[in-house]
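**Student:** So that we are looking at the same thing, I have put the structure below in structure tokens.
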Amino acid sequence: MFSSTYLLAIIALAVSSVFAAGPTAVPLGTAGNYAILASAGVSTVPQSVITGAVGLSPAAATFLTGFSLTMSSTGTFSTSTQVTGQLTAADYGTPTPSILTTAIGDMGTAYVNAATRSGPNFLEIYTGALGGKILPPGLYKWTSPVGASADFTIIGTSTDTWIFQIAGTLGLAAGKKIILAGGAQAKNIVWVVAGAVSIEAGAKFEGVILAKTAVTLKTGSSLNGRILSQTAVALQKATVVQK
């Protein structure tokens, strides 16, 4: 009987030989400079660990909650023991507000770019139940909620791309993970989600989330990629690493 590692190697070879490299990458613009970017608020239940910058606009710094912020001497950014990088908000000193306005605009543009791509390679595949599945490069589209109650694999090379268009909600069950195989990289995986996103306790998520609404990472969960939300991001002792 073949091992799972051997089978994944065979699938990786098939992907590189048969499937296209995936859709054209989504241009994030200056929104890509942030591990977390949101419009309405970013909250944490300490201790969370964020590697990268956190930006908030048009909401003010009072909506950066749970971080115990320390303002810089310039008044243009703050720091937190939970964040490796700067935190900025719309009411900070010049030029921060204009930088954030541009980033928020770029986030909206990226969302539209990803959400309106046509001609999906995979339409309503697995009816949105991704647990146990293997996903090659391509453009995926669902008009319903998408979730995983078991681990699943995203497989492809380091230059391949994925766009997952989701009209409903997105969820990853507690303790489950997305496995990257064949060299696939989180920075090349885009989840464009119209509904709420919930990464349950202890789950491990991979990719860039472009969210129309709220994103929640529950206790002990982690994300490699970025969270770009048009409303709010809530972390509960979670880890976010910008990729």
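Cβ atoms here come from the backbone N, Cα and C positions, even for glycine.
Because the structure is a prediction, the values reported are computed rather than measured.
I grabbed these lines from Swiss-Prot:
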- Ala40 to Thr: Has 46% thermal hysteresis (TH) activity of that of the wild-type. Has 25% thermal hysteresis (TH) activity of that of the wild-type; when associated with S-232 (MUTAGEN)
- Pro145 to Ser: Has 58% thermal hysteresis (TH) activity of that of the wild-type (MUTAGEN)
- Ala167 to Asp: Has 63% thermal hysteresis (TH) activity of that of the wild-type (MUTAGEN)
- Gly171 to Asp: Has 81% thermal hysteresis (TH) activity of that of the wild-type (MUTAGEN)
- Leu172 to Val: Has 66% thermal hysteresis (TH) activity of that of the wild-type (MUTAGEN)
- Ser198 to Asn: Has 63% thermal hysteresis (TH) activity of that of the wild-type (MUTAGEN)
- Ala232 to Ser: Has 32% thermal hysteresis (TH) activity of that of the wild-type. Has 25% thermal hysteresis (TH) activity of that of the wild-type; when associated with T-40 (MUTAGEN)
**Student:** Between the Cα atoms of Ser198 (mutagenesis position) and Ala167 (mutagenesis position), find the distance and write it as a whole number of Å.
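**Tutor:** On Cα coordinates alone, these residues lie 15 Å apart.
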**Student:** Radius 10 Å, atoms counted are CB only; among the mutagenesis positions Ala40, Leu172, Ala232, which position scores highest?
**Tutor:** Leu172
**Student:** Which site among Pro145, Gly171 has the most other CB atoms no more than 10 Å from its CB, taking these as mutagenesis positions?
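**Tutor:** Max Cβ neighbours within 10 Å, all protein chains included: Gly171.
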**Student:** For Ser198 (mutagenesis position), what is the secondary structure state per DSSP, taken as helix, strand or coil?
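**Tutor:** It is in a strand.
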**Student:** Among the mutagenesis positions Ala40, Pro145, Ala232, which ones place their C-alpha within 10 angstroms of the C-alpha of Gly171 (mutagenesis position)?
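**Tutor:** Within 10 Å of Gly171 (mutagenesis position): Pro145.
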**Student:** Do any of Ala40, Ala167, Leu172, Ala232 (mutagenesis positions) have a CA within 10 A of Pro145 (mutagenesis position), and if so which?
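**Tutor:** Near Pro145 (mutagenesis position) by Cα: Ala167.
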**Student:** Do me a favour and check the Cα-Cα span between Ala167 (mutagenesis position) and Ala40 (mutagenesis position); whole Å is fine.
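**Tutor:** Ala167 (mutagenesis position) to Ala40 (mutagenesis position), Cα-Cα distance: 21 Å.
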